[in-house]
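To start, the structure itself, in structure tokens.
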Amino acid sequence: MKRSFLSLAVAAVVLSGCSLIPDYQRPEAPVAAAYPQGQAYGQNTGAAAVPAADIGWREFFRDPQLQQLIGVALENNRDLRVAALNVEAFRAQYRIQRADLFPRIGVDGSGTRQRLPGDLSTTGSPAISSQYGVTLGTTAWELDLFGRLRSLRDQALEQYLATEQAQRSAQTTLVASVATAYLTLKADQAQLQLTKDTLGTYQKSFDLTQRSYDVGVASALDLRQAQTAVEGARATLAQYTRLVAQDQNALVLLLGSGIPANLPQGLGLDQTLLTEVPAGLPSDLLQRRPDILEAEHQLMAANASIGAARAAFFPSISLTANAGTMSRQLSGLFDAGSGSWLFQPSINLPIFTAGSLRASLDYAKIQKDINVAQYEKAIQTAFQEVADGLAARGTFTEQLQAQRDLVKASDEYYQLADKRYRTGVDNYLTLLDAQRSLFTAQQQLITDRLNQLTSEVNLYKALGGGWNQQTVTQQQTAKKEDPQA
């Protein structure tokens with residue numbers, strides 16, 4: 001008996017080291033080894049001393065007003081709060097799954113008192129029997145001989161790690177969204193002020209044309225042309241008044257609270273609002289993009305689930321064991337000779353399951369293939385977002401300079417047309433065309449500047465930036481990794 005028990009224990013220890021989880025191999029990145037090159041992309045310096053993902057958002061965003069708004073959003077945004085709670089929930093799920101590897105030991109106390117009728121009693125007379133017991137032990141503890149429970153534990157661990165990356169992704173998205181909403185608000189405020197100024201100019205021209213018309217110098221056509229310019233500017237003014245209000249509402253939603261009243265003075269759109277970040281190499285994205293890391297953890301979780309599905313084909317052994325004391329009298333539980341013990345192993349060997357085990361294994365493998373495709377798609381999406389950002393960086397500088405030159409030329413055109421109209425050399429149609437050309441060019445300059453800024457924000461996010469508040473240097477990273485530093 002002792003030899004059989006010892007053999008069983010040795011076999012359990014040996015088999016407990018078995019794992020049926022397939023060896024994990026990271027899929028090859030389905031993108032080029034370098035970002036696109038060409039006229040649109042400018043010069044890419046390659047590997048960066050400090051990766052963009054390690055540059056703190058307080059260093060990237062130079063506007064103190066925007067910095068404070070991002071801080072408010074990180075404290076109050078509900079989506080970010082849900083992401084953090086999801087991490088806690090999956091951490092608890094992992095702890096639950098890990099606990100199944102160990103026996104659950106508890107104390108059981110029981111007591112029964114039963115009356116048997118005479119026809120069931122061995123003596124032929126009614127009898128009352130009593131039994132009391134206290135035991136310490138475990139019930140139905142599964143010996144993880146083929147790694148099923150360890151596979152489920154590893155799967156839960158990878159899912160927990162995936163939610164951590166999802167939280168990180170939610171934060172980087174929130175930081176970029178707050179910045180975009182803030183920049184959009186500033187741009188629409190600039191458009192609103194430009195429209196007010198333009199409306200004032202149109203109104204002065206209309207008043208001048210009205211006086212000229214009253215004395216018979218200007219025609220009715222000139223007067224109506226001036227009026228159309230005024231009414232068009234009024235409509236545009238109402239549009240930007242609405243957009244500014246909606247931009248503020250969108251910002252409040254992202255902040256999770258009202259816009260603070262004591263914000264510091266912000267920077268203007270024409271000032272240096274952002275720090276240029278290095279692009280690095282595509283291989284950096286595999287370790288820096290939280291959505292890619294999340295997809296990889298989900299892939300590793302699916303890989304672990306294959307091990308659990310394989311282990312289901314093998315026997316499962318459960319153990320119930322306890323030791324304690326039993327007695328007919330409650331007062332005799334701890335008397336000499338009242339000791340008791342139970343050792344009850346059980347084995348379950350699947351023989352016929354109507355194909356369910358094979359189907360479960362096929363399902364686990366298909367899920368892994370799905371996760372491989374999702375992981376590769378995440379890499380491709382990241383590569384495209386970075387490439388688009390680099391193309392925007394390489395062309396917006398030239399576009400903005402050309403647009404500024406257009407505004408300058410349009411302003412000179414307007415000044416000349418206004419002078420010629422006032423001296424009677426040219427008609428009002430030329431002046432109206434000059435006014436509209438200048439207004440359109442100024443509007444487009446604001447729009448182009450907003451697009452340039454948002455493209456830089458999106459590039460920062462695409463490179464994994466927005467998680468750290470302060471820049472993390474390589475020395476700081478090394479200290480974190482070295483416990484003796």
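Quick reminder: no glycine exception, Cβ is built from N, Cα and C everywhere.
Here the original residues stay in place, and none of the substitutions has been built in.
Here the structure is a predicted model, which means the values were calculated and not measured.
Noted in Swiss-Prot for the protein shown:
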type    : residues                 : note
MUTAGEN : Cys18 to Gly, Phe or Trp : No palmitoylation occurs. The protein functions normally in antibiotic efflux
MUTAGEN : Gly216 to Ala            : Abolishes complex formation
MUTAGEN : Arg420 to Ala            : Abolishes complex formation
MUTAGEN : Gly424 to Ala            : Abolishes complex formation
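Annotated features, which come from Swiss-Prot, shown on the structure.
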residue : record               : contacts (Cβ under 8 Å, 6+ apart)
Gly216  : mutagenesis position : none
Arg420  : mutagenesis position : Asp426, Thr430, Leu431
Gly424  : mutagenesis position : none
